[in-house]
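J.: Have a look at this one.
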Amino acid sequence: MDYSYDEDLDELCPVCGDKVSGYHYGLLTCESCKGFFKRTVQNNKHYTCTESQSCKIDKTQRKRCPFCRFQKCLTVGMRLEAVRADRMRGGRNKFGPMYKRDRALKQQKKAQIRANGFKLETGPPMGVPPPPPPPPDYMLPPSLHAPEPKALVSGPPSGPLGDFGAPSLPMAVPGPHGPLAGYLYPAFSNRTIKSEYPEPYASPPQQPGPPYSYPEPFSGGPNVPELILQLLQLEPEEDQVRARIVGCLQEPAKSRSDQPAPFSLLCRMADQTFISIVDWARRCMVFKELEVADQMTLLQNCWSELLVLDHIYRQVQYGKEDSILLVTGQEVELSTVAVQAGSLLHSLVLRAQELVLQLHALQLDRQEFVCLKFLILFSLDVKFLNNHSLVKDAQEKANAALLDYTLCHYPHCGDKFQQLLLCLVEVRALSMQAKEYLYHKHLGNEMPRNNLLIEMLQAKQT
């Protein structure tokens, strides 16, 4: 179903730059790109590019390379699931609430332009509170600066995190329910790890170590959608997650003097971070209403994206361009990664840093982060769900909540909602590259034994 568009507010098609004709398949596009996208999806067309898959797509050249045009349609946010498979006129009305909110806002802006006689670019609408300042660069106190980056690679760190060792995870051969079964429901004997936080507000056992504070979580305020408020309450504190992971990594070091290889240590950090993410999902509204099979299907689809987003948001808060902050609190300079981690991992880290800069410029806040996390979990791209309608409803509500929040709190940046969704496209691309890297390491027998991430990769392929 297409929605009308007010031509007074000039906007150009994000695919080719032609004049926008309305809302088509998830966003504002021109009539030509609407028809092209619809025909491509309904006819299941497969294109090839005779160049380097980077052809310029504009109004005059949009028909020269259908491959690059279709890829750009997907990149800017046109949705495959919005196209009807029965070839009837009109798309699937999945985005109606979002369209209506966006259209109402544009009507309001148009009225304000006429009343005040100025362009939108000169400032936020009258009566709207000024946007919050960009998040400050997060700096560790001098006493908490982690050991020199080389310590992570060449030997045990000298700081409070110096007793790292490979955690002894109770990993047995995956049973018929896959590697996630024991995390979601401990009744399955192949996994013995249970929820670290069985109640929404329960704290994990505190491990010894210095305090590690991040900005206080947002506790509420005017015009914050209820869904986002609920997600903020479910989001674990960073210092609690750090303390639990550090404790898990230190535990086996008490009984062994040798130190694990740096890459093995990073894999175990990722394992423990993912366990925290699974725990968050288990307590998440809607998710806990799904059958176990659907829960595992969703997590197997998005586990790598959730890990990437977790890392990205930590760097946005950290605020440094020449180093990264690990979940354990250690700082690692990018120059160290370049020298000792290999070219593949270095290129992956640099690509992630580009997204960090982009999100920092967009002033990504905690409210938007928890909403993006929820959107990744409830992806509409997942097939073979028993309760697809519940997942679809969760996705639509999260989209609407994020749109409402960005329009209300960042009125000076009218396309922030769309920009955030485009960042999710890059998160997915990064996650694909990360999985390829892990599988490359696995084929070279460089992955630690009983690694949960490799089990997730293998479960996805079976």
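Heads up, the Cβ atoms here are built off N, Cα and C, so glycines get one too.
At each noted position, the model has the original residue.
When I checked Swiss-Prot for this same protein, it listed these features:
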- Ala172 to Ser: In strain: C3H/HeJ and DBA/2J; does not change transcriptional activity (VARIANT)
- 223-460: domain 'NR LBD' (DOMAIN)
- Ala270 to Trp: Reduced lipid binding and transactivation. Abolishes ligand binding and reduces transactivation; when associated with F-345 (MUTAGEN)
- Arg314 to Met: Strongly reduced transactivation (MUTAGEN)
- Gly342, Tyr437, Lys441: 1,2-diacyl-sn-glycero-3-phosphocholine binding site (BINDING)
- Leu345 to Trp: Strongly reduced transactivation (MUTAGEN)
- Leu345 to Phe: Abolishes ligand binding and reduces transactivation; when associated with W-270 (MUTAGEN)
- Leu348 to Trp: Strongly reduced transactivation (MUTAGEN)
- His440 to Asp: Strongly reduced transactivation; when associated with D-442 (MUTAGEN)
- His442 to Asp: Strongly reduced transactivation; when associated with D-440 (MUTAGEN)
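Show me how these features fit into the shown structure, please.
T.: Across the domain 'NR LBD' (223-460), the model assigns an average pLDDT of 89.
Counting every protein chain shown, the Cβ of Ala270 (mutagenesis position) has 21 other Cβ atoms within 10 Å.
Reduced to three states, the DSSP call for Arg314 (mutagenesis position) is helix.
A simple way to gauge crowding: the CB of Lys441 (1,2-diacyl-sn-glycero-3-phosphocholine binding site) has 20 other CB atoms within 10 angstroms, across all the protein chains here. Secondary structure from DSSP puts Lys441 (1,2-diacyl-sn-glycero-3-phosphocholine binding site) in a helix.
Leu345 (mutagenesis position): 17 other CB atoms within 10 A of its CB, across all protein chains.
In the three-state DSSP assignment, the secondary structure recorded for Leu345 (mutagenesis position) is helix.
In sequence order, Leu430, Gln433, Ala434, Tyr437 are the residues of the chain that are 6 or more apart from Leu348 (mutagenesis position) and have a CB within less than 8 Å of its CB.
Around His440 (mutagenesis position), the C-beta neighbours below 8 angstroms that are at least 6 residues distant in the chain are Leu344.
The number of other CB atoms found within 10 A of the CB of His442 (mutagenesis position), across every protein chain shown, is 15.
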J.: How far is it from Lys441 (1,2-diacyl-sn-glycero-3-phosphocholine binding site) to Leu345 (mutagenesis position), counting Cα to Cα, in Å?
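T.: One finds 11 Å between the Cα atoms of these residues.
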J.: Just give me the nearest neighbour of Arg314 (mutagenesis position) among the recorded positions Ala270, Gly342, Leu345, His442, Cα to Cα.
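T.: Answer for the nearest of the recorded positions: Ala270.
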J.: Roughly how many Å separate the Cα of Ala270 (mutagenesis position) from that of His442 (mutagenesis position), to the nearest whole number?
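T.: Counting only the Cα atoms, the answer is 15 Å.
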J.: Measuring Cα to Cα, how many Å separate His442 (mutagenesis position) from Leu345 (mutagenesis position)?
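T.: Each residue's Cα considered, His442 (mutagenesis position) and Leu345 (mutagenesis position) end up 14 Å apart.
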J.: Would you identify the secondary structure of Ala270 (mutagenesis position) according to DSSP, in three states?
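T.: Going by the DSSP assignment, Ala270 (mutagenesis position) falls within a helical segment, counted as helix.
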J.: Taking the recorded 1,2-diacyl-sn-glycero-3-phosphocholine site as Gly342, Tyr437, Lys441, identify the other residues of that chain whose CB atom sits within 8 Å of the mean position of the site's CB atoms, giving them in sequence order.
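T.: Apart from the listed residues, the neighbours are Phe263, Leu344, Leu345, Leu438, His440, Glu446.
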J.: For the 1,2-diacyl-sn-glycero-3-phosphocholine site as recorded (Gly342, Tyr437, Lys441), determine the largest distance between any two Cα atoms, in Å, rounded to the nearest integer.
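T.: Output for 1,2-diacyl-sn-glycero-3-phosphocholine binders Gly342, Tyr437, Lys441: max Cα distance 12 Å.
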